[in-house]
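Over in Swiss-Prot, the protein carries these features:
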type	residues	note
DOMAIN	20-132	domain 'Ig-like V-type 1'
DOMAIN	137-250	domain 'Ig-like V-type 2'
MUTAGEN	K54 to E	Loss of the ability to homodimerize, loss of interaction with CXADR and loss of function in cell-cell adhesion
Amino acid sequence: MFCPLKLILLPVLLDYSLGLNDLNVSPPELTVHVGDSALMGCVFQSTEDKCIFKIDWTLSPGEHAKDEYVLYYYSNLSVPIGRFQNRVHLMGDILCNDGSLLLQDVQEADQGTYICEIRLKGESQVFKKAVVLHVLPEEPKELMVHVGGLIQMGCVFQSTEVKHVTKVEWIFSGRRAKEEIVFRYYHKLRMSVEYSQSWGHFQNRVNLVGDIFRNDGSIMLQGVRESDGGNYTCSIHLGNLVFKKTIVLHVSPEEPRTLVTPAALRPLVLGGNQLVIIVGIVCATILLLPVLILIVKKTCGNKSSVNSTVLVKNTKKTNPEIKEKPCHFERCEGEKHIYSPIIVREVIEEEEPSEKSEATYMTMHPVWPSLRSDRNNSLEKKSGGGMPKTQQAF
């Protein structure tokens, strides 16, 4: 008589003991971003068909903070409390002893340890389970991409319970376009389904990059066009539970400023026409370079000769008293040299005003031998004045 009773009580006591010891074992952890949702499981396994009488969810922020109520369930009534109103819901099946909690629009202050307590009707024992929630900064809801580039749009639903994703759907809505299905995944087909072009212009440009078994429905959009700018809404279905997330995509027509990467440092391969043009330019430059040098030299020589001629003419005009005076020194046979003074303008320095005399230079002009006798006769006549010939000649 007592054996069946022992067999019934033993699993129940084991279940209660496991539930109480869940706090001693390291609890599961969830990491979510600000603004996302988190599903914290609290499932009580029991062999008896007893209904849940009460469920309490509390938050323990830390050592120096007080615990606060999140939600409580009593007599088929679920009541969120305090700052968690409109953000928490019981998503489990109460009839199946499932008191899982869905926390939406997660805030930084929501970080901490969440404790679930389940009481069955007519039982004094309490089943407890803890979940540690870590909160990260908010992910950008607006993304920027350039035309022709690629962009990854994330969509992850964090949950402690292992639930199969039944459906993943991405819907696009632009400013000038109606809603259009971008990507759809069915769990029954066990394959991703991309719509043909008749369904939209995303065909062959969207790939699933997330892990469906981890509730990750992220996609990659390639070959971005200007018309791709708009809102992208992701929906992850876990049975009756639906998680949604919206991303705004901005498309810029400008080319991105590429960073210096090893791929960018690869040598550029020139085409046939470009190579011919470059070789032609180099050859023409080499051939024309000597001609340009000769032209420059000739131009400089002409300018110098013209300048010297103008200088001599200007000197004669400014000093008309300058005449050729004979000099009677014979330096070679058959010709004489006549020295005439050339007066050069005085150079005045700004720092030291000088009173230097004008410099005098002598120029030699050849005299033909036929004029030698006439010159000698004139010298003999002048020497009759009583001065020595050498001095007069000098």
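Backbone N, Cα and C atoms are what each Cβ position is placed from, and that goes for glycine too.
None of the substitutions listed is reflected here, since the structure keeps the original residues.
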Number of Cβ atoms other than its own within 10 Å, given for K54 (mutagenesis position): 15
Across the domain 'Ig-like V-type 1' (20-132), average pLDDT on the 0 to 100 scale: 86
